[in-house]
Amino acid sequence: MIRRCFQVAARLGHHRGLLEAPRILPRLNPASAFGSSTDSMFSRFLPEKTDLKDYALPNASWCSDMLSLYQEFLEKTKSSGWIKLPSFKSNRDHIRGLKLPSGLAVSSDKGDCRIFTRCIQVEGQGFEYVIFFQPTQKKSVCLFQPGSYLEGPPGFAHGGSLAAMMDETFSKTAFLAGEGLFTLSLNIRFKNLIPVDSLVVMDVELDKIEDQKLYMSCIAHSRDQQTVYAKSSGVFLQLQLEEESPQ
């Protein structure tokens with residue numbers, strides 16, 4: 001898949017180069033498939049009115065630390081420029097009207113596709129999380145509570161669940177900060193075990209955009225920052241989505 005992404009990127013870059021200089025997107029506001037403004041871009045990803053279920057809302061399984069920190073970040077959305085990202089069951093729902101670049105799109109007759117981190121439907125048993133994004137600073141904070149279905153060592157979360165959650169937070173941040181679409185690499189250094197049903201805070205930042213790649217970093221820690229669970233870095237391929245053809 002990664003090789004295929006590079007092949008498509010190279011082909012798109014070649015055709016674009018015949019018409020204009022290659023365009024790297026170092027800021028959030030250039031013209032793109034989303035339109036000519038940041039507002040247009042976010043209106044696609046963050047619809048004001050939708051009948052889709054937002055899974056990034058509090059439920060009875062959330063621990064007290066998760067609930068209180070969620071409320072703190074909600075307050076920041078009112079005054080500090082933070083945005084609470086909705087979380088639908090499929091990424092298809094986040095990019096309605098758009099599609100993957102030519103050569104990457106696949107057809108499927110599956111009607112109930114789900115993103116991996118929303119595949120466990122029982123509240124509190126799988127991935128409980130919410131992501132807040134700061135567009136000016138190009139960073140995110142993810143509040144993650146691993147449930148008992150994500151257990152690895154008895155009583156502790158499987159390392160793969162944290163890796164999946166880091167990748168998901170990286171991908172949403174990369175997409176909104178610079179049209180990052182695909183994970184090219186993900187490196188994780190685990191530091192401490194995470195108790196099941198406890199809060200993990202993940203601080204994600206975009207470090208740079210270079211050669212059509214977005215370089216990201218993440219620190220996963222406890223709320224009081226006294227325990228670091230893991231540190232990671234990721235690289236994402238920058239590609240623009242395309243408008244879907246009218247049916």
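Glycine is treated like the rest: Cβ placed from N, Cα and C.
Taken verbatim from Swiss-Prot:
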MUTAGEN   G160 to A  Strongly reduces enzyme activity. Abolishes enzyme activity; when associated with A-183
MUTAGEN   D167 to A  Abolishes enzyme activity
ACT_SITE  D167  active site, proton donor/acceptor
MUTAGEN   T183 to A  Reduces enzyme activity. Abolishes enzyme activity; when associated with A-160
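D167 (mutagenesis position) has a Cβ environment of 19 other Cβ atoms inside 10 Å. Cα-Cα distance from T183 (mutagenesis position) to G160 (mutagenesis position): 16 Å (rounded to the nearest whole number). With every protein chain in view, the residue among the mutagenesis positions G160, T183 whose Cβ has the most Cβ partners within 10 Å turns out to be T183.
In this structure the alpha carbons, written CA, of D167 (mutagenesis position) and G160 (mutagenesis position) are 10 Å apart. According to its DSSP assignment, G160 (mutagenesis position) is helical.
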